[in-house]
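Engineer: My questions all concern the structure below.
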Amino acid sequence: MSGTNLDGNDEFDEQLRMQELYGDGKDGDTQTDAGGEPDSLGQQPTDTPYEWDLDKKAWFPKITEDFIATYQANYGFSNDGASSSTANVEDVHARTAEEPPQEKAPEPTDARKKGEKRKAESGWFHVEEDRNTNVYVSGLPPDITVDEFIQLMSKFGIIMRDPQTEEFKVKLYKDNQGNLKGDGLCCYLKRESVELALKLLDEDEIRGYKLHVEVAKFQLKGEYDASKKKKKCKDYKKKLSMQQKQLDWRPERRAGPSRMRHERVVIIKNMFHPMDFEDDPLVLNEIREDLRVECSKFGQIRKLLLFDRHPDGVASVSFRDPEEADYCIQTLDGRWFGGRQITAQAWDGTTDYQVEETSREREERLRGWEAFLNAPEANRGLRRSDSVSASERAGPSRARHFSEHPSTSKMNAQETATGMAFEEPIDEKKFEKTEDGGEFEEGASENNAKESSPEKEAEEGCPEKESEEGCPKRGFEGSCSQKESEEGNPVRGSEEDSPKKESKKKTLKNDCEENGLAKESEDDLNKESEEEVGPTKESEEDDSEKESDEDCSEKQSEDGSEREFEENGLEKDLDEEGSEKELHENVLDKELEENDSENSEFEDDGSEKVLDEEGSEREFDEDSDEKEEEEDTYEKVFDDESDEKEDEEYADEKGLEAADKKAEEGDADEKLFEESDDKEDEDADGKEVEDADEKLFEDDDSNEKLFDEEEDSSEKLFDDSDERGTLGGFGSVEEGPLSTGSSFILSSDDDDDDI
C-alpha cells in the first residue's frame, strides 16, 4: 500500500517539475485574463482542475461543461463561428469521431445521379445518323420470302449477321393476322451500302410492285417495356471477328452438297511387304519418293504416309480436293509397282492402319541394334557398303516403278518376247559356227599339235577371245609377259588413240618385228581387246582380224629370231626371246619380270616348263595325237574355205621370209618395217573382199582364218628348225587342266550369251 502511494507521489512530483519548467512565464505578459483563456503558448490557466488517471498514470484536465465549451469554441463548432486555439490530448479522438458524418453527407447526391442513368437506359434509344446502317424498304410483293429479300438486298452490300444466331439481320413486317404487310428492314455492315441501295433500288420494280427505299427511322409507338428488351451482346471480339469474316475475300461455299473430308485420302495397298525393309531400310525412302512423284501428277499432295509395319503394305495419300483423290483412284487402281499389283480406294474415315510394335519385336530390334554397336568398326563398314550397294541395285528408277494397266503390260511383254525370239536364232547360229570353225582349224595340221596343244585347248573353249585366262596361245608365257611389261604399253596406247583397224595392225607388226617375238604380240592383243571392248560381238570381229595380222608377223619373227640367234648370240636379247637357248639361260630373269605381269599363273607354269622339257614333250605328243583324231572329223566340213585362205597366207609367208633375209644382211629393222607395212595393206585389201562376200558370218570367217594362219606358220617353223622338242617343251602338262578350266568357263559364258 505504501509502495503504491510512493509511486503516485513520484509521478506527481515529476509532473509538477515539468509544469514549472515550461510554465515559468505564467505571471508575465503571457498571463491570461480573468476569463480563464489560455496564453499564447497554449498553456492551460492555473485555475484549471486536473484529475489523476489510474490507467494512464498521468494528470489530465478535468472535463467539465466549461471545458467542453472551450473545446468546441477552439474547433469551430460554436454557434457564433468563433475559432480558438485551445488544444488538448482528447482532440484527436474527438476529431476522428466527428469526421465520418462529413464523408457520408454527399452520398445521397451520387446515388441519385446513378439512378438517373439507369432510368435513361431503360427508356427509348436513339441511333446516330452517321452510324445508322438500316434501310427501310416498302412496296414489296406480298408473296416475297426472306431468302428472296436477302438475295435482293445483298446486291448492294454485305448484310450484317447477328453475333449470337449468325443469321442475317433482316425483317419482314407482318400484320396482326400474320400476313406480310409489304415492307421490310435490312441492316448493312457498312454505311456506304445504305447510300448505294438508296441510289439503285429506290423506285425500282419487282413483279410489278414499285419499291421505295429510305433510311430507317426508329420511333416509339405505344408503350415501350424496357424489361423485355434483349440484352446487349457484350462479346465485342466475337462481333468484330464475324464482321471481319464477312469482309474478307474468301469465296463462298458451293451451293451443292459438300463432300466429306475423308474422301480426300486415298489408301493404296500391296505396295510392299514389311520384310523388304529388314535388309535395307533405305528402300522405304525410295518407295515414298516414287509414290510422291507419281501421285503429284493428280494434284497437290498434303500428306503422304507409309505404314511400314502393316502386312498389306498400306500407304495413304491425302490430296487437297476430293476430285483429285478420285482421279488418283481411277488411275492407280490395278496398276503394277515393283512386281506387285496395287489397289487404290478412298479412306472410310475410321480405319487405323498404324500397326504398333509388339514387345517381342521391340526386343529383337534392340538386340540387333546392340549387336551392331558391339561389332568391330571393320564389320560396320562392310555392312554399310553392302547396304549402299543394295540400295543402288534397288534404285527407284531401275527396280521399282509404276507400270501400266495389266492389259498394256501384257501387250508389252508379248512384243518383247517376239523380239527376243527373233534375235535368238541369229546369235545361236553365229556361236555354233564360230565354235565349229575353231575346232576345225585346230585339226588342220598334225605337226602343230606338239607346239600349240595348250593353244588349241584355249581356242576350243574361247573362239571369241572373251577371257584373259583362256587365251594363252603359246608355251612361252613367261617371255610373253616379260615383253608385254616392257613394250605392251605403247601398243595399247596406239590402239586406243587410233580408231582405225589398219593403224592398229601396223603398230602391232612393227613391234613384233623389232622384238622378234610374234607370240608376245598375240597375247598383248588378246589382253588389249578384252580390256577395251569386252565380251561383245564387235570385240570378237576385231580380235579375229587382229589375230590374223599377228600370225603374219609371227611367221616372220619366229624365223628371223632363230637365224639371228645363231649369228649374234646373246647380243639381241629382247629380239630373240622366242628362241629356246636364250630361255634356258635367262630363266631366273624371266621369273622376276613375270611376277610384275598380269598373268601370274601362266608365268609360274613357264618356269616349271623349262625344268621339265623332256617329260612335257612326250605328254604333248600324246595330247596332240588324241586331238588329231578328234579334229579330223571337222577338217572335211570347212575344207574348201580353209584351202583358199591357206593359199593367200602362203603367199604372205613368202614375202615375210624375203623380209627376214634382208634384215640379216643389213638395216634389218628399217626394211622389216617397210615390208610389214606393204604386206599389211595387202592383207587389209584381202579382208575387205572377204567381208563383202560374207557379211553375215564375217566374224566366223575371221576366226577360221586366224586359226589356219597360226597352224600353217607353226608348221613352217618346225620345217625350218630341228628344235621341235625344245619348243614343245615349253608347254608343260600343267597347262592342260588350266586350259580346260578356262575353256569350261568360256563355254558357260557362251551359253549365257545364247540365252
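From the backbone N, Cα and C atoms, a Cβ is placed for every residue, glycine too.
At each noted site, the model still has the original residue.
So Swiss-Prot lists these for the protein:
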DOMAIN    133-218  domain 'RRM 1'
MUTAGEN   Y136 to D  Loss of interaction with U snRNPs
DOMAIN    264-349  domain 'RRM 2'
MUTAGEN   S748 to A  Impaired phosphorylation by CK2, leading to abolish interaction with TOPBP1
Engineer: Counting by DSSP secondary structure, give me helix, strand and coil numbers for the domain 'RRM 1' (133-218).
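Structural biologist: Here the numbers are 18 helix, 30 strand, 38 coil.
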Engineer: Please average pLDDT over the domain 'RRM 1' (133-218) for the predicted structure.
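Structural biologist: It averages 90.
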Engineer: Count the residues of the domain 'RRM 2' (264-349) that DSSP assigns to helix (H, G, I), to strand (E, B) and to coil, and report the three numbers in that order.
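Structural biologist: Across the domain 'RRM 2' (264-349), DSSP assigns the residues as follows: 29 helix, 26 strand, 31 coil.
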Engineer: Would you mind checking how many other C-beta atoms are within 10 angstroms of the C-beta on Y136 (mutagenesis position)?
Structural biologist: 16
